[in-house]
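> Pulled these from Swiss-Prot:
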type	residues	note
MUTAGEN	Leu4 to Ala	Partial loss of repression of hcnA in vivo, decreased affinity for mRNA
MUTAGEN	Arg6 to Ala	Complete loss of repression of hcnA in vivo
MUTAGEN	Arg44 to Ala	Partial loss of repression of hcnA in vivo, decreased affinity for mRNA
Amino acid sequence: MLILTRKVGESINIGDDITITILGVSGQQVRIGINAPKDVAVHREEIYQRIQAGLTAPDKRETP
């Protein structure tokens, strides 16, 4: 595993087409932006695990 240290506003490039930028840090939470081609799937880990398990996202419609 490659471990890098970045400051807000700095980026990491993966290959020629993917850029990860540190947008902000607040406490233990880090906001990142990911710029990738549309044919590259980008998911949070918990969403990816649900996809792999064949589960769908919870219904976000409100009930009266």
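Our numbering is plain: 1 for the first residue shown, then up by one each step along the chain.
Here the Cβ of each residue, glycine as well, is placed from N, Cα and C on the backbone.
None of the listed substitutions appears in this model.
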> So which one is it: of the mutagenesis positions Arg6, Arg44, which has the fewest other Cβ atoms within 10 Å?
Arg44
> Report, in whole Å, the straight Cα-to-Cα distance of Leu4 (mutagenesis position) from Arg44 (mutagenesis position).
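About 19 Å separates the two Cα atoms.
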